[in-house]
Amino acid sequence: MGKKYKNIVLLKGLEVINDYHFRMVKSLLSNDLKLNLKMREEYDKIQIADLMEEKFRGDAGLGKLIKIFEDIPTLEDLAETLKKEKLKVKGPALSRKRKKEVDATSPAPSTSSTVKTEGAEATPGAQKRKKSTKEKAGPKGSKVSEEQTQPPSPAGAGMSTAMGRSPSPKTSLSAPPNSSSTENPKTVAKCQVTPRRNVLQKRPVIVKVLSTTKPFEYETPEMEKKIMFHATVATQTQFFHVKVLNTSLKEKFNGKKIIIISDYLEYDSLLEVNEESTVSEAGPNQTFEVPNKIINRAKETLKIDILHKQASGNIVYGVFMLHKKTVNQKTTIYEIQDDRGKMDVVGTGQCHNIPCEEGDKLQLFCFRLRKKNQMSKLISEMHSFIQIKKKTNPRNNDPKSMKLPQEQRQLPYPSEASTTFPESHLRTPQMPPTTPSSSFFTKKSEDTISKMNDFMRMQILKEGSHFPGPFMTSIGPAESHPHTPQMPPSTPSSSFLTTKSEDTISKMNDFMRMQILKEGSHFPGPFMTSIGPAESHPHTPQMPPSTPSSSFLTTLKPRLKTEPEEVSIEDSAQSDLKEVMVLNATESFVYEPKEQKKMFHATVATENEVFRVKVFNIDLKEKFTPKKIIAIANYVCRNGFLEVYPFTLVADVNADRNMEIPKGLIRSASVTPKINQLCSQTKGSFVNGVFEVHKKNVRGEFTYYEIQDNTGKMEVVVHGRLTTINCEEGDKLKLTCFELAPKSGNTGELRSVIHSHIKVIKTRKNKKDILNPDSSMETSPDFFF
């Protein structure tokens, strides 16, 4: 019988609870099981079940576990399940005997009343009345045993241990909200507005920021629009999900900072930071490192079969693959799946009809698990958020960009490709095998090589490197015998290459490797075009072996000199060289006021395609001059934009390079979409265009512009730095990078995001008005070219 009890404890009790509740159980059982701080941190569910079996000989601690679960509102359903499982083991006869011991006057129970009897054992009526009395009695009546009052809540045990002290028996603790197990969808909606058991935690806690989402807009039950973001923070012993309802704190929750939080709320295993909370950066003597196991635990996503077993009311975070999307009038059903099963995610409000497709990954924040008819669903609530991780770009299926076979994709590391600068001479290029075939280079590779040579010459000469002789890195089709390399003078000065040129050369070498591999050139040995100072005497050409060994071959991966915060792990630099003509560019503007981060927008085009560009390196402003032809490489493709960062290569193309952009393509770049077209577009796309302001309304932190044309009206919602622009009814707004967001009535609205920009085109009578620095005035309708 003891073994059966242990099976219930482990397989149907501990196994199905989440990590936070398991840590809570360990804390509550710490006295009974003699768990020290290290054991509480390191023991897993199996080890705890073993200790419970040893300590509680009769039922392996099942009764104790049921009592704990009953005190946690989100686990009440699970407590009932465990009672029924315990009843099955004990049998009806033993249940009747137990009932007689408790209440000798009670009649023998039937099978159905046996369930209630078992419930009485774990939560007898007298105990319920006593608990109710305690709640009314005040502080004196609220004292209970330490083992029942010390979960490692963010403000209690967990945070205390993180700061080097054990939780006090009298520490005020927080309780998750009283989630009902009722499965009616109306109850789910009601649950969003029902007051939760919020516990104000005044004690300051020190945490490290692990990650944050972008700010997003949500709607309160009072139909008021507000902005928030989610974050994940950690101490040295545990992590916490945080709702940050004060977006002015975004800078604090940034860059792996260590911060101090006080006056926050705690509920649902979450922390809530609002306008009343205090957040400050920790001092230099308050730094600490979060163990990797805590970081990995914070990133962990539960398997779907485990979610199906969890109690209704749990809050869920995680990354799931989208299998199917069904859009209804007010809700969207996202069917997610993994290798263990499937589950529906119901999105409403800001989670309704987000732009995603099958194969994308959905990162869910703060979704509620609900059950109905033994079926589990994840339901979005007021603060829920979905972040899309797009599947592999379809362009990867293009033969031009498909991965090459293993032997074609392997090159030596940079150290073997001669990119070091030990002294002041140029290194003699490494030569290919002596007998390459005449088809060693394809025609496409020859074109690529020609482009690369031109590009490298321009870039290095532009950086100020003065080569005393012919440019030695030109490469081309190899003949049937090795070429004698062109050698520089024997005594160039030690300042032959500047540090800046060294960086340029390193970038160019990396870029050429990526480009030529992408084009399909098959180099049987080390890359021959690496350049750099060598020793004080010429090198004999280094010849690779006829059959290169795998010891010096490795799969080439693009190397980024700097990994900016804006680039997520799902985005990658595009290594292909893109020659474009600049059509227009905005002025530089500050998009992050506190850190004074600047950027500008641009529109560029090839001879058959137009691209919107976000440029985060304002030193490149001169490059993005209208009608100039430039070459761009190592840029990032995201959300329909090309993004240019400090690691991106941008250079002028030869003066004799001509590019004719069709007039129809130029017109398409400057056209403003009609409002009725916007209403039918996919929500989540980004919009540029010029619209007339029909009405302006300022409400709190937001400014609402009603724009109109001859096809309809739409609302533009502006937040943050753009709310102070000088704009009146009748003016025109040139909007850049505004997100098309869903709105009730399925009309949609345009919302400002962090990279949005507004240019005000004033009417003649207001021409002399002073404008906000974030905007500019223009009276000519020909604003694009």
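Using N, Cα and C of the backbone, Cβ positions are placed for all residues, glycine too.
Record features (Swiss-Prot):
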type	residues	note
DOMAIN	1-88	domain 'Pyrin'
DOMAIN	189-389	domain 'HIN-200 1'
DOMAIN	562-761	domain 'HIN-200 2'
MUTAGEN	K99 to R	Minor effect on nuclear localization (mimics acetylated state)
MUTAGEN	K99 to Q	Predominant cytoplasmic, reduces nuclear localization (mimics non-acetylated state)
MUTAGEN	K128 to Q	Predominant cytoplasmic, reduces nuclear localization (mimics non-acetylated state)
MUTAGEN	K128 to R	Minor effect on nuclear localization (mimics acetylated state)
MUTAGEN	Y267 to A	Abolishes TP53-mediated transcriptional activation; when associated with A-218
MUTAGEN	K627 to A	Impairs DNA binding; when associated with A-663; A-667; A-670; A-674; A-732; A-734 and A-759
MUTAGEN	K663 to A	Impairs DNA binding; when associated with A-627; A-667; A-670; A-674; A-732; A-734 and A-759
MUTAGEN	R667 to A	Impairs DNA binding; when associated with A-627; A-663; A-670; A-674; A-732; A-734 and A-759
MUTAGEN	S670 to A	Impairs DNA binding; when associated with A-627; A-663; A-667; A-674; A-732; A-734 and A-759
MUTAGEN	K674 to A	Impairs DNA binding; when associated with A-627; A-663; A-667; A-670; A-732; A-734 and A-759
MUTAGEN	K734 to A	Impairs DNA binding; when associated with A-627; A-663; A-667; A-670; A- 674; A-732 and A-759
MUTAGEN	K759 to A	Impairs DNA binding; when associated with A-627; A-663; A-667; A-670; A- 674; A-732 and A-734
Position of peak Cβ density within 10 Å, selected from the mutagenesis positions K663, R667, K674, K759: K759
Here the 10 Å Cβ neighbour count for S670 (mutagenesis position) comes out at 17
Check each residue in the chain of K627 (mutagenesis position) that is at least six apart in sequence and keep those whose C-beta is under 8 Å from its C-beta; list them in sequence order. M581, V582
At the Cα level, what's the spacing in Å between Y267 (mutagenesis position) and K663 (mutagenesis position), rounded? 59
Would you list the DSSP helix, strand and coil counts for the residues of the domain 'Pyrin' (1-88)? 69 helix, 0 strand, 19 coil
So if I draw a 10 Å sphere around the Cβ of K734 (mutagenesis position), how many other Cβ atoms end up inside it? 20
Cα-Cα, K663 (mutagenesis position) versus S670 (mutagenesis position), nearest Å, comes out at 11
Simplified to three states, DSSP reports K627 (mutagenesis position) as coil
Separation of alpha carbons, K734 (mutagenesis position) and K759 (mutagenesis position) (Å): 5
When you measure from the Cβ of Y267 (mutagenesis position), how many other Cβ atoms are you left with inside 10 Å? 18
